[in-house]
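A.B. asks: Supplied in structure tokens, the structure appears directly below.
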Amino acid sequence: MEVEPPLYPVAGAAGPQGDEDRHGVPDGPEAPLDELVGAYPNYNEEEEERRYYRRKRLGVVKNVLAASTGVTLTYGVYLGLLQMQLILHYDETYREVKYGNMGLPDIDSKMLMGINVTPIAALLYTPVLIRFFGTKWMMFLAVGIYALFVSTNYWERYYTLVPSAVALGMAIVPLWASMGNYITRMSQKYYEYSHYKEQDEQGPQQRPPRGSHAPYLLVFQAIFYSFFHLSFACAQLPMIYFLNNYLYDLNHTLINVQSCGTKSQGILNGFNKTVLRTLPRSKNLIVVESVLMAVAFLAMLMVLGLCGAAYRPTEEIDLRSVGWGNIFQLPFKHVRDFRLRHLVPFFIYSGFEVLFACTGFALGYGVCSMGLERLAYLLIAYSLGASASSVLGLLGLWLPRSVPLVAGAGLHLLLTLSLFFWAPAPRVLQHSWIFYFVAALWGVGSALNKTGLSTLLGILYEDKERQDFIFTIYHWWQAVAIFVVYLGSSLPMKAKLAVLLVTLVAAAASYLWMEQKLQQGLVPRQPRIPKPQHKVRGYRYLEEDNSDESDMEGEQGQGDCAEDEAPQAGPLGAEPAGPCRKPCPYEQALGGDGPEEQ
């Protein structure tokens, strides 16, 4: 009986073919080592490297799209819910039937105060929170707080609405500061992954040239604001598909309104106290709020699962290791920089113009003349105009960077002057297309303003150790402007337009003055970022260069090393410790060069 041959040949065993396999390669002890453990014969290192960095670039694009979509859904849910609840709570019949003498108007005023007043303190804690949690996790936490605010509207009481509104007010500035930092970091990463060969030639610790990431930053900011401005349109979906079915027409709601536009005083003076024909059933309200809650939860999952980290783990350790006291002080120290001081009026105007579009123009001009049932379509016109015009921020690829900002300011200047002399008659719809046209044009100016400012800050402050401070200052001033608008909501329309006009002119003049100073070669004074102080000296911190060292500090360090004498070889042929590097513990033990003996 013949023995069946083994399925696999035994190494070193002589078979019918001797000590060679079917490819003619010797088997057993004489087999060459390269044939066993060598590289794959068809492996192309350059092609694999190209594919690797292509996947990295696609990952960066995925991060930008996920962050943009998450913020769009979050703000669409937040603005839509807030608008729907304020309209329902305004109707006195709804308040009396649903809530009796609970004092719903007082709760609403406290809720709005929590949303608008709390961000004033954000400058004190935002950089600390971003450095403590990290950029991505700060975004996730802030989006979760927005979802918490949505969930509390299931049970509308003082102890649910007001605390959640205060928490939401605390999360506004951290969300936007971390988002601006995140988009800027993604543009820098995309540059690194696109020019990886240059990075290999220059060395891993060499910073890329100044402004090299600017083209990618322009594209990513245009994508982000194209998505974000759609949130104003998404916020109108509950109004269109649900609330408009219960509203009275303009002949009832505007029966006592005498003047609109530039002649108006406060917010809708004389507006009817009853705006609902029939009261919506509680079951229908729960269904709408459940849909909004599901969308908010989806936004949380998108930020959590699809957004990658903005920094490497070692970079985040370095950013936190400068000291919490320094992190707290650095936003205030950056006021020394004349560029930030010149941009503060633009920061304030950026907050003014968004609130004016959503409250001043939409209510004082649009609703006052066309009725509450057309508010949603007016804001959709603003949203679509702003979203489509965010692409105009790409003009910075071919034109000077001041062109988008100045163009947006010029457009808003013309519209503001026109609104000074426009007082539309109440309950007149013959020229309703003018309202939609003005809203769309205002959206164009808003898009140029937002994309221009965010791109400018990302170009002027591209050091990763400064970006969270800069975007915190930017959005804190926006929050201050929104607080001022909240305080002045009862002013006459002419006073609001005058404040808007003066701020706009001052912002444009201050910005052009800043650009002139930069062209003259005036060097801004920036605070020094302290070096990381690590409690544990691991292998990561024995590298030659510090990942958080600025260019000026690096040049000074190299100059100091050039003056020093060449280090002598240690015992047993130990190699020199390298320029500007302390000896590792092993070298200190061999050479007696530890800190105790210096």
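From the backbone N, Cα and C atoms, a Cβ is placed for every residue, glycine too.
According to Swiss-Prot, the record shows the following:
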{"type": "MUTAGEN", "residues": "D34 to A", "note": "Increases the TLR7 response and decreases the TLR9 response. Enhances interaction with TLR7, TLR8 and TLR13 and TLR7 transport to endolysosomes in presence of single-stranded RNA. Decreases affinity for TLR9 and its transport to endolysosomes in presence of DNA"}
{"type": "MUTAGEN", "residues": "W137 to A", "note": "No effect on interaction with TLR3"}
{"type": "MUTAGEN", "residues": "F140 to W", "note": "Increases interaction with TLR3"}
{"type": "MUTAGEN", "residues": "F140 to A", "note": "Decreases interaction with TLR3"}
{"type": "MUTAGEN", "residues": "A147 to W", "note": "Decreases interaction with TLR3"}
A.B. asks: Look at each of the mutagenesis positions, W137, F140, and point out the one with the fewest other Cβ atoms around it within 10 Å.
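C.D. replies: Counting other Cβ atoms within 10 Å of each of the mutagenesis positions W137, F140, the minimum falls on W137.
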A.B. asks: C-alpha of A147 (mutagenesis position) to C-alpha of F140 (mutagenesis position): distance in Å?
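C.D. replies: On Cα coordinates alone, these residues lie 11 Å apart.
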A.B. asks: Need the DSSP three-state call for W137 (mutagenesis position) to compare against my parser.
C.D. replies: helix
A.B. asks: Could you say whether, by DSSP, A147 (mutagenesis position) belongs to a helix, a strand or a coil region?
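C.D. replies: Going by the DSSP assignment, A147 (mutagenesis position) falls within a helical segment, counted as helix.
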